Amino acid sequence: MLLLQALLFLLILPSHAEDDVTTTEELAPALVPPPKGTCAGWMAGIPGHPGHNGTPGRDGRDGTPGEKGEKGDAGLLGPKGETGDVGMTGAEGPRGFPGTPGRKGEPGEAAYVYRSAFSVGLETRVTVPNVPIRFTKIFYNQQNHYDGSTGKFYCNIPGLYYFSYHITVYMKDVKVSLFKKDKAVLFTYDQYQEKNVDQASGSVLLHLEVGDQVWLQVYGDGDHNGLYADNVNDSTFTGFLLYHDTN
């Protein structure tokens, strides 16, 4: 082995003779010193090929946050979106403050008041049974809806009417009935007490149509005709409209 190494050394020297002269001391470091021990005959091999790239290493740790940048410019206005669905009705809000009073309105038309009334009395005690009693003593008959010549009230305004009568009874019993359109609707009977003046009365509500007639008359024979009146005792018949029909 030593012989082979010396031979290689001699072969190397001529290749460098034409160049600069190199001493043995300068070349000595380039030679690998022979190993010692059991492998004293080892010789350096030819350098191998470069190895493959290793696997990528792990990602490094996150760096510290940078400083906040400056605010950017506002972007352009985007297109108008589609109309959304109608939302649910919200809760009722609190009651507002009262508003200021409005202006006074123009005067309205006066409502028309329907009037129909009469109040009459008996001037004589002479009456005929079974015919209308003619009350000729007029207390009130401004609308002239009562006719003293016939003793009848004639309806000119349809509606609800109130009728009443107060009869003085003397010398005989009395039977009086109130008629509407030839039909008795109310009856009053009073039995005379000797040496006394009695009173008989009655009242009723009736609905009348235009043209209806209402009156009083004594019914029965002459024995039941104690109807009486003088200058201190009256027998009266009264009626008036309460409500007129609106349709």
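Keep in mind that glycine also has a Cβ here, set from the backbone N, Cα and C atoms.
Just so you know, the substitutions we noted aren't modelled in this structure.
Copied over from Swiss-Prot:
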DOMAIN    45-110  domain 'Collagen-like'
DOMAIN    111-247  domain 'C1q'
MUTAGEN   CYS39 to Ala  No change in the interaction with CTRP9
MUTAGEN   LYS68 to Arg  Impaired formation of HMW multimers; when associated with R-71; R-80 and R-104
MUTAGEN   LYS71 to Arg  Impaired formation of HMW multimers; when associated with R-68; R-80 and R-104
MUTAGEN   LYS80 to Arg  Impaired formation of HMW multimers; when associated with R-68; R-71 and R-104
MUTAGEN   LYS104 to Arg  Impaired formation of HMW multimers; when associated with R-68; R-71 and R-80
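Neighbours of LYS71 (mutagenesis position), defined as other CB atoms within 10 A of its CB across all chains, total 6. In this structure, the C-alpha atom of LYS80 (mutagenesis position) lies 25 angstrom from that of LYS71 (mutagenesis position).
Taking all protein chains in view, 6 other C-beta atoms sit within 10 angstroms of the C-beta of LYS80 (mutagenesis position). According to DSSP, the domain 'Collagen-like' (45-110) comprises 0 helix, 0 strand, 66 coil.
LYS68 (mutagenesis position) sits 67 Å from LYS104 (mutagenesis position), taking the CA atoms of both as reference points. For the pair LYS71 (mutagenesis position) and LYS104 (mutagenesis position), the Cα-Cα distance reads 61 Å. If you take every residue in the domain 'Collagen-like' (45-110) and average the pLDDT, you get 85. If you draw a 10 Å sphere around the CB of LYS68 (mutagenesis position), it holds 6 other CB atoms from the protein chains shown.
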